[in-house]
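Participant: Starting off with a structure, shown below.
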Amino acid sequence: MENLPPNRGMWNQEYSHGRISQSFRSAKPLLDRKRPIENAPNSSNPLPQRMKESMDTESVSHNINFNSTPLMELSANTPYKRLKPEIESYADGHPCGLRTPPPRFDLDKEIINGFQTDIYADVGSLSEAFVTPLKEPERVTLSNGCSTSSILDDDFDDSILEEIDLICEQSARKAACQTPTTSIYQTPSKDNKSSDPKASLDFRDVEKFEPDSNVKLKLDEETPTIAADPALLNSMPDECSKYMLSLNDRQRDAACSNISTPLMVIAGPGSGKTSTMVGRVLVLLNEGLLPSNILAMTFTKAATSEMRERIGKSAGKKAAKDITISTFHSFSLQLCRMHADKLQRTSEFSVYGHGQQRRAIIEAVRLYEEEKKNGSKTSVPCESGEGLNGAGAGAVCPEYAKDLSKKWQKFVTQGKASGKSPEQCRKMGNEIGAKILGNYNDILKACDALDYHDLISCSVTLLSDFPEVFKECQDTWKAIIVDEFQDTSTMQYKLLRMLGSHNHITIVGDDDQSIFGFNGADSSGFDSFRRDFPNYKEVRLIKNYRSSRHIVEAASSIIKNNTKRCQSKSISSENSQGSKITVKECHNEEAQCAYVIDKIIEITNDGSTPCCSHGDIAILYRRQVSGKVFQNAFRQRKIPFNVHGVAFYRKKVVQVILAMLKTTFSECDDASYRRVFKALLPFEKEEKKRIIEHIEKISTSRKCSFISAASDIFNAKISGTFKRSQLTQGRKVLQTLDMVAKLVDREQSLSAVVTCVANMIPQKYLLEQRAVVDNDGGKLLNEDNDLRSVLQYLMDDVAEFISTHCTTTEEEDAIKEKKGCNQLHSFINYISERETENFRSRRRDNENSVTLTTIHQSKGLEWDIVFIVKANENEIPLLHESNGNASESGTSLEEERRLLYVAMTRARKKLFFLYVTVDSNWQVLQPSRFLKEIPGHLLQGDMSVNDCRKVHENLPNKTEQSVSSFGTDIKHEESKLTDNDVMNIPEDYASEESIAAYALNGNNFLKRFDVEVRSVVSHLFHNWAKKQAFQEPKRLIDKVRFVIGERLAIKKNKHKDVLRALKSSLTSEEAFQYAEHVLRWEQLPADTRAHIVREKQEHFQKLRIENSMGTSEATSKQIAFLHSLGCTVVPTSRLHASRLIEQYKSL
């Protein structure tokens, strides 16, 4: 890089003597052993030029694969008396500058033996060489300033140098074998002479090799003293220098590191990583880099906004605006659009989100099933839609294809994230996976689309296969900074490795906070970085400024149980100890919710302490479904709250608006037209489904688009399939789409277009949304039951897009007048990219409301008080849906532990753990296994750590152990479909249908049998579960199988059919889960079982009453009372009338 300053940390080879081996950097220290190290303090003559140059160099960054280590093994303090006296006599007798033949001299054998002894000595004994002072007063100095270095360099015996070269190389290899790990806090490993002629050893080296065991430096626990470079700070503007001084020593050391050295910053939770990255940017700007040459990459829009804002405060808004701060996908999208022709796409290609990707996978599975059945290759349709119900589906059942697609979606996501191709899958022996992945890629290519993983992989392809693109990126991005490095996938790391091939790269992350493995994140990227950038420097930020000491200690106690992490890390906190961690046992989810509400009211109304607002409180849960009970309860108790977990742009009403806008694009896919017809046709759900299926069938048979088939069908005067009213309503939908197209062509204002299209939603949509508006202050800020807030929310995004992405010139304004709303396409792409974002950068609406969110979505946020609810074994860790286990040594369980670590470190002052004993299905639950990993002196509450450990010990066996022994009889088709043994899928993105698959619901096994005979099955299990000999699920099932065999041998048995069916199903997964459920139930106290039974009876009695009221008409008294309350809604049933009365009475 021409515009970068010279690397002050590397050796200047121009002044190296030609006769000294370049691979051996110890020649200079060896010469220092043969001559006085420095001039006398009273010498007035300057040092020779060569010696000054060698001493002006700074330390180089740590290199794992160094070739020599003598600087740390050879003493620079050899007494002068061990050298031949000819040196002194020669130096005294010849003035500087006189060219006379130098005297010959040899090293004593004692010296050479001393070298060899020092080289092969133990590291502990080596440090003794540094006990002696660096300067010895009895040494002879060169009062005449003669160039000793030149004299010795010219006549040093080359054979001795070669011999010592060989010895030191052997020593380096031996040291590398004995100490494979690198220093936690990187220090120079080569000659580290200071630029000050009076200093011969860097201060940090002296401190590192201090022989006194009582003052050993513990780099994980103590922060090294790193003074700010005065020259660097003086060269910065005042605001920048003040910002650099505000950093702690480790942060400043990371920010001020040599910009030509790859830098790895391991930043623990709350350690100020954003401040460090901003400081790094300021240093890059101060070193002469242009803002446009700096690329900062992260994962969320909120993080990019925060970083840009902080840089703007110190470096100025103009510099902050010119720096490219982008998410991975936004950067890759821009790169792919610039070179779309090289990817066989148009520049207007579509970006498929989660829903469109799922439909494309469904279609890929359908094509594979057809090919397998027909034995021939089926042509790929030019659409990605839900084409399972059309004529092309043949005999493939839509439900079957959709079920398979759920499994294959994990495979495709993991494969795409790791850059796996169909050919690689085929080489691995996964022929089915190769075909489905190939079908999926063909569908995206035919639809001129890419998914989010394709954006990354295609960017890597552009950089690797097209040298001109690589050179363009190298010339543009001369320094790279990466945030949240632990969340990068394999392909994202490849992208970073190519962009940072010039070594000007800084990564910031924490392997203990890697929680997105389900989305392809690979925490081993740190090891890859160490391998690919061997001369890297590593700095660890270990001081937590966020949480109290009790919280930090508890979180550290949990995460240290992970084996696949750097065990030498130790996070500390200088905050107060704070309150102990509260662990509360609750009977069920309603009791848990009531406890949380009482605590919130107590905290916010406590007059004895500074009042805590609702905005300082958060409730974290593992699965989205766990937050619904809190939403309803908070509304009733008028507690303001907001839900981060609801994805705004996945709401149906918003998706309909976006689909109507997409129909104005020439590359609009059929899925958008389907959504519009489904929303605008004023028919019942089944009738609309039949109409859309018929249109799909016609479009497939004619091999035309969905809208073309719909136009032909509804523009016909008569139809043999549809009624006249259906044709009329279909024409109205087509007219509406035509109106939208004309509006976009005519109207220039993006806000006006979006508002008009939103108002085209049918009137019943507006009425339904307004009917359930909650006016008591406890509304959901992101809910789609308030259309006005949804529209305002959407318009706020339009305004933000215009202000940040639309800076037009006069020429562009002239083009805009001719083309109408040319910003619409960019806005839709902007929204599509944000579909996967979980948090808004704008939080002003949520400042005084309790936050309800999943643990995954809480990443990067913090609150004073945090409640982690439903901390049960089947929630945290969330057991795998296929076999209900989580291996202790597997990546799944370690990621679940990291997930809890992230949740705990969101809290500043107070942390609550809550777990339930019975779930909504009356299944007995156990507390999370992670709770027993917290030291008992940090806990307070109903359950101590010993109680938690006792609960786990009383269980029959750990789930993973039992399943592993029972797994020989249980075969899961899903394990054959995926390459990964365990895939951790967060419930944040799971559908409602898949929720039950994750929970250990024992009653699913009973549903295999008729209601009349379930008691036989239940009695058989419960009877033998009471026996002490059958307290393990596998032994209980074996006993039940044996008893069934005996009973079948009895001729007069009445339930032989039931017993045969039961015996054949005992090898299933659900049988094992039911056995666990029965064992847990029998271990409960008798009074607890009686209480649960009464609750069940009351619940089912209430359901029977509601079902009865729901099928009967409202009474005249109910209708009259509703009229007296001012209600104009006609109740559809007695139950509906009862609820309307309650609602209007509350008003």
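Glycine residues also receive a Cβ, built from the backbone N, Cα and C atoms like all the rest.
Copying in the features that Swiss-Prot gives for the protein in this structure:
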BINDING   ALA267, GLY268, PRO269, GLY270, SER271, GLY272, LYS273, THR274  ATP binding site
DOMAIN    246-548  domain 'UvrD-like helicase ATP-binding'
DOMAIN    549-860  domain 'UvrD-like helicase C-terminal'
MUTAGEN   LYS273 to Arg  Abolishes DNA-ligase unwinding activity
Participant: Rank the binding-site residues SER271, THR274 by the number of other Cβ atoms within 10 Å of each Cβ, and give the residue at the low end.
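Facilitator: Lowest Cβ count within 10 Å among the binding-site residues (SER271, THR274) is THR274.
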Participant: Of all the binding-site residues given, PRO269, GLY272, which residue's CB has the most CB neighbours within 10 A?
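Facilitator: Max Cβ neighbours within 10 Å, all protein chains included: PRO269.
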Participant: Under 8 Å Cβ-Cβ from GLY268 (ATP binding site), six or more apart in the same chain: what's there?
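Facilitator: Listed in sequence order: ASP510, ASP512, ARG540, LEU541, ILE542, LYS543, ASN544, LYS569, ILE571.
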Participant: What does DSSP assign ALA267 (ATP binding site), in three states?
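Facilitator: The three-state answer is strand.
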Participant: As a test of the contact definition, list every same-chain residue at least 6 positions from GLY270 (ATP binding site) whose Cβ is closer than 8 Å to its Cβ.
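Facilitator: The list for GLY270 (ATP binding site) reads ASN544, TYR545, ARG546, SER547, GLU862, THR905, given in order along the sequence.
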Participant: Other Cβ atoms within 10 Å is the metric here; tell me which of the recorded positions ALA267, LYS273 scores highest.
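Facilitator: The residue with the densest Cβ neighbourhood is ALA267.
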Participant: With the ATP site defined by ALA267, GLY268, PRO269, GLY270, SER271, GLY272, LYS273, THR274, which remaining residues of that chain have Cβ atoms positioned within 8 Å of the Cβ centroid?
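Facilitator: Leaving out the recorded residues gives THR276, ASP510, LEU541, ASN544, TYR545, ARG546.
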Participant: Secondary structure at GLY272 (ATP binding site) (DSSP, helix/strand/coil)?
Facilitator: coil
Participant: Rounded to a whole number, how many Å is the Cα of LYS273 (mutagenesis position) away from the Cα of ALA267 (ATP binding site)?
Facilitator: 6
